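To start, the structure under review is shown below, and the notes come after it.
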Amino acid sequence: MRKIEFFDTSLRDGEQTPGVSFSISEKVTIAKQLEKWRISVIEAGFSAASPDSFEAVKQIADSLNDTAVTALARCVISDIDKAVEAVKGAKYPQIHVFIATSPIHMKYKLKISPEEVLKNIDKCVRYARERVEVVEFSPEDATRTELNFLLEAVQTAVDAGATYINIPDTVGYTTPEEYGKIFKFLIDNTKSDREIIFSPHCHDDLGMAVANSLAAIKAGAGRVEGTVNGIGERAGNAALEEIAVALHIRKDFYQAQSPLKLSETAATAELISQFSGIAIPKNKAIVGANAFAHESGIHQDGVLKNAETYEIITPELVGIKHNSLPLGKLSGRHAFSEKLTELNIAYDDESLAILFEKFKKLADKKKEITDADIHALFTGETVKNLAGFILDNVQIDGHKALVQLKNQEEEIYVSQGEGSGSVDAIFKAIDKVFNHQLKLISYSVDAVTDGIDAQATTLVSVENLSTGTIFNAKGVDYDVLKGSAIAYMNANVLVQKENLQGKVEQISAHDGI
C-alpha cells in the first residue's frame, strides 16, 4: 500500500489567515508538535518576507530531529538564497520554488510572456537544485492554467532538477473529477528517468479542498499539502487531519495511508487553535467537540450497544482523552517540567519558574488540571512576552473601569473608561492609553476546559483603520474580565507594532500558492 507524504504549511500558508500571527517561539513549539504528529515536511515560512520570517525558519530547521524543513521562495534568486541559508541547519533541507502560470496571473501580476515564465522556471529551479538536494516546484494558479502549458512548465522544472511537483488550486476553483484528471494527465505525460512525486495544494473557496486532495491521491499523487484545522487565507486550506483519517478509514478505496501518528491529532489541532486564536468549530470533522456526540435517542442506544453502529471513528483514534492530568496543587516542579516536555512546550529556567508559579496559582483555584490548561498557561505567557506590556490591575465599578498597564521599561499607565458594560468600559480605558484608530470586529470568550472552574480564553479581532490590517489577539485568565483586558491590550500592541514598523518588511501578505 502506498504511503503518502504529508506536507504541512500551517506556519506559512496557515499564517495568512486574517489576524493570525504566530511568534517565533510559538512556531517552534508548533513545529515540534508537527514532528511528534510525524508530518513528513514542514514548510516553515517564506524566509525572504521579513527578518522575523527568516529567523523562524532558521530556528525550526535547527530544532527538529527527523522532519524535513522547507522554505518558500519566488522564482527570484535572492529569495532562493534566503531560503537556502534559512534551512541549512535542517537534517533534511528542501526548497519550494513557485511562479504563476495562469494567463491572468502572467498578464496582470507578472506582466511577462509564457516564454519568459519558462526561462525563469529553468533558471531558478536549476539554481536551487545546485544548492539543496530536494527542490519542489509549484506553478501558481495551476488549475486555471492551460493544460498543455502546465505540462510544459512542469516538464521544464523536472528537467531543471525538481523532484516534487506541486499543483496548487490557488483560488479554490477546481472540482474533484477535474483535479484528478489534471493529475493523471501530468503524471502520464511528464518524462523523467527518476521518480517524480506530485502533490495537491488545495484551497477551500468552494468547500472542496479535502475532496480535491483525496481525488489527487486517488489519481496518483504521492504527497499532499495542507494545514492543521484547515487554517489559511479566505476560506482556508485542505485540513490535513481530515485527509489523514479519511485515508485510514477508507484505505480499501484509496489504497494509500498517511505516515501520521493519529493519536496526536487532537493535541495538534488544539495547539494550533490556542496559538492562532481560532476556535475549533464544534461540528468540525475529526476534532470538533461534537464529532463524537449523539443527540438522537436511537443513535445513543445504538452506540451504547455497539459503537460501530453510528461511529466510524473512535475518539481514541485521534487522541481525544477525557481523563485529566495527574497534576494538582501538590505536584512538584519536576513533574510539571516533565509535562511541559511531553507537550512539546519549550522552556528555560526563567520561563519554567514563571509557568510553575502560574500553575500553582491555578491549582489552588481549579481541582483538575488538563493538557488544555497547561497549553493555556503557556499561551498566555508567550502572548504577554510578545506584547511587551502587562496588565497590572483592572477594577470595575458598574459601567466604569480603571486599568493599570506596565511596559517593559516599567513605565505605568493608568486610565479610566466608561461604557455600556464592564467589558466596553475596560476597552475604552485601554483605548485612552494607546490612542489608536481601531474597530472591534469580534469578541468571544471560550472555556479552555469543561466545568464551572474552567480557565477562559478571550479572543478579540480588531481592524487597524490606518492600514486595514486585521489582528487577532487573546488573553488567558481565570477571570473573564481580566482576560478580556489582556486580549484587547495585546491587540493594541500588535497595532502599535505595525504602525511603528509599517509594512516595509513584508513582500506581500498574499504572495504565495
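Cβ atoms here come from the backbone N, Cα and C positions, even for glycine.
Annotation for H203 (Mn(2+) binding site): same-chain Cβ neighbours under 8 Å, separated by at least 6 residues, are D169, T170, V171, G172, A209, G232, E233, R234, A235, G236, N237, A238. Under DSSP, H203 (Mn(2+) binding site) is assigned to a strand (E or B) in the three-state scheme. Residues annotated as Mn(2+) binding site in Swiss-Prot: D13, H201, H203, N237.
What Swiss-Prot records for 4-266 is domain 'Pyruvate carboxyltransferase', and it gives sequence analysis as the kind of evidence. Mean pLDDT for the domain 'Pyruvate carboxyltransferase' (4-266) in the predicted structure: 98.
The local packing around S23 (variant position), expressed as other Cβ atoms within 10 Å of its Cβ over all shown chains, amounts to 15. One natural variant named in Swiss-Prot is S23 to C, and its note says In strain: IL1403.
According to its DSSP assignment, R38 (variant position) is coil. Sequence-distant neighbours of R38 (variant position): residues of the same chain at least 6 apart with a C-beta under 8 Å from its C-beta are F6, P259, L260, K261, E264. Annotation of the natural variant R38 to G in Swiss-Prot: In strain: IL1403.
R126 (variant position) counts 16 other C-beta atoms within 10 Å of its own C-beta, drawing on all protein chains shown. Annotation of the natural variant R126 to K in Swiss-Prot: In strain: IL1403; the original residue is retained in the structure shown.
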List every residue in the same chain as H201 (Mn(2+) binding site), at least 6 positions away in sequence, whose Cβ is under 8 Å from its Cβ. T9, S138, N166, I167, P168, D169, E225, G226, N237, A238, I513
Fewest other Cβ within 10 angstroms of its own Cβ, chosen from the binding-site residues D13, N237: D13
